[in-house]
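Notes for the one structure printed next.
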Amino acid sequence: MCSIFGVFDIKTDAVELRKKALELSRLMRHRGPDWSGIYASDNAILAHERLSIVDVNAGAQPLYNQQKTHVLAVNGEIYNHQALRAEYGDRYQFQTGSDCEVILALYQEKGPEFLDDLQGMFAFALYDSEKDAYLIGRDHLGIIPLYMGYDEHGQLYVASEMKALVPVCRTIKEFPAGSYLWSQDGEIRSYYHRDWFDYDAVKDNVTDKNELRQALEDSVKSHLMSDVPYGVLLSGGLDSSIISAITKKYAARRVEDQERSEAWWPQLHSFAVGLPGSPDLKAAQEVANHLGTVHHEIHFTVQEGLDAIRDVIYHIETYDVTTIRASTPMYLMSRKIKAMGIKMVLSGEGSDEVFGGYLYFHKAPNAKELHEETVRKLLALHMYDCARANKAMSAWGVEARVPFLDKKFLDVAMRINPQDKMCGNGKMEKHILRECFEAYLPASVAWRQKEQFSDGVGYSWIDTLKEVAAQQVSDQQLETARFRFPYNTPTSKEAYLYREIFEELFPLPSAAECVPGGPSVACSSAKAIEWDEAFKKMDDPSGRAVGVHQSAYK
């Protein structure tokens, strides 16, 4: 992971602003501890903190075209960069081996309307000194975070994390996923549009399991490009186990040269985190034994988790209960992963949104409702699991890649017949995915019930969080919460506790508005609560809130 920081529409002293930009960019150096770079002129400033994974020696940023007239700062990975280099290499003189430099080639060729050509995860800021124009863009689902804000002079700031904007901006907001801002028309435009957003476009499709299986294998393989050691996050659940199995299949050869040479680090390392004796640790070890990975089991105590909560809220920049519950073990694990010399990991985020994997999907009344909920969940994922995976890992300088959210894979998986994703009546959640990959995994894992990450690390983790919140937040505080927190008013003591910490760390009203809210059961959207009368009486995002869970709340 890297970080970017940019200032545009400059109206104040550029020399002083450059100093300020360096100071604010430094707040995100945990994302990119390997190198720092800056471009500064009277009209634009671009700062970058680099985590070097591809082209370690020559890929420092900002990147420039040959004429030094186009400047680019990027946080991301472009998985189809080799194909784009081949296509544009006769018309653009590449200066580095960085995968991200293809953005400059595309801009030179097409102007601002090229973002859908990119397959990957990214957030970037590009400055064109010839036109005195800038282009800001974010990937299709917002896998990579990006925020924007304005100061009292009307100067525009962009940054990978809001902590770099809060000290200087009057207002901030999340830069929309799947969108770009081109300064010459001044509008934020959405570029990510798919036919599968509409149920009618997919309802009569025929599901091809072979195509689905191959699409995921292709996605994982493309995500393996790396010039540094990498690993896999292996919780022992279906999604991370599938990603680990496919990664193991290709890890012995370098994908960068079409598998002509041996991988520089042929032994695949896997990582699991949990309280001692937790459900995830046992299942993860079983998968690791089956696949033959070098497995690392990372333990944490409830007290260690509690001690990390404030740091987690600072790094994840949220007060969302589910996100904080799940981010804390991930944050602790990331520190150990970095200590072992690993700089990139593959993870299983996104599968539950694509395939209707959360336990509340058992209550989906029909295929149309299920499909529409999966689309809602995917388009909102930048506020939840994408933020968690990205920021919890980058807090310690580790990059998380998410093959289930690959754009090409989504175009296959979201076009299969939604009826084939329905669960209940004897069918397990994500049964179509299980059927595709059951040969890759032990049967006990291929058909293991969905366990949310915050539950799977150990049930006592969430139970203790609730107990601590009950001790620290009074009944009166919760009853009067609407006066202190009129926006996204906390509805539980746990939520109140997190919100209190968040407001201390980010004391800007618009910062709180960057965090999602609303009722949820087992990670559902507010809309899906209408599926079951019992949901309307609950307000707990744990999977144990749904009766089909084997350890459901009584």
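Glycine residues also receive a Cβ, built from the backbone N, Cα and C atoms like all the rest.
Substitutions noted, but not modelled.
These come from Swiss-Prot:
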type	residues	note
ACT_SITE	CYS2	active site, for GATase activity
BINDING	ARG50, LEU51, SER52, ILE53, VAL54, ASN75, GLY76, GLU77, ASP99	L-glutamine binding site
BINDING	LEU233, VAL273, SER347, GLY348	ATP binding site
DOMAIN	2-186	domain 'Glutamine amidotransferase type-2'
MUTAGEN	CYS2 to Ala or Ser	Loss of glutamine-dependent activity but no effect on ammonia-dependent asparagine synthetase activity
MUTAGEN	HIS30 to Ala	4,5-fold decrease in glutamine affinity
MUTAGEN	ASP34 to Asn or Glu	Little effect on the kinetic properties
MUTAGEN	HIS81 to Ala	5-fold decrease in glutamine affinity
MUTAGEN	ALA105 to His	Little effect on the kinetic properties
MUTAGEN	GLU349 to Ala or Gln	Loss of glutamine- and ammonia-dependent synthetase activity, but still exhibits glutaminase activity
MUTAGEN	GLU349 to Asp	5-fold increase in affinity for aspartate when assaying both the glutamine- and ammonia-dependent synthetase reactions, and 2-fold decrease in kcat for these reactions. Modifies the product glutamate/asparagine stoichiometry
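Using CA atoms as reference points, the recorded positions GLY76, ASP99, ALA105 were checked against GLU349 (mutagenesis position), and the closest is GLY76. On the backbone, the CA of ARG50 (L-glutamine binding site) and the CA of CYS2 (mutagenesis position) stand 5 Å apart. Ranked by Cα separation from ASP34 (mutagenesis position), the binding-site residues GLY76, LEU233, GLY348 are led by GLY76.
Residues ARG50, LEU51, SER52, ILE53, VAL54, ASN75, GLY76, GLU77, ASP99 are listed as the L-glutamine binders, and the farthest two of them sit 14 Å apart at their Cα atoms. Distance between Cα atoms for VAL54 (L-glutamine binding site) and GLY348 (ATP binding site): 22 Å, as a whole number. Of all the recorded positions in the list CYS2, HIS30, ASP99, ALA105, the shortest Cα-Cα distance to VAL273 (ATP binding site) is found for HIS30. Comparing Cβ neighbour counts within 10 Å across the mutagenesis positions HIS30, HIS81, the minimum falls on HIS30. Only ASP99, from the binding-site residues SER52, ASP99, GLY348, place their Cα within 10 Å of the Cα belonging to HIS81 (mutagenesis position).
Around SER347 (ATP binding site), the C-beta neighbours below 8 angstroms that are at least 6 residues distant in the chain are VAL232, LEU233, SER240, ILE243, ALA389, ALA400, ARG401, VAL402. According to DSSP, ASP99 (L-glutamine binding site) sits within a helical segment. Here nothing among the recorded positions HIS30, ALA105, GLY348 falls inside 10 Å of the CA of SER52 (L-glutamine binding site). Most other Cβ atoms within 10 A: among the recorded positions CYS2, VAL54, ALA105, that distinction falls to CYS2. The subset of recorded positions (CYS2, ALA105, GLY348) lying with their Cα within 10 Å of the Cα of GLY76 (L-glutamine binding site) consists of CYS2, given in sequence order.
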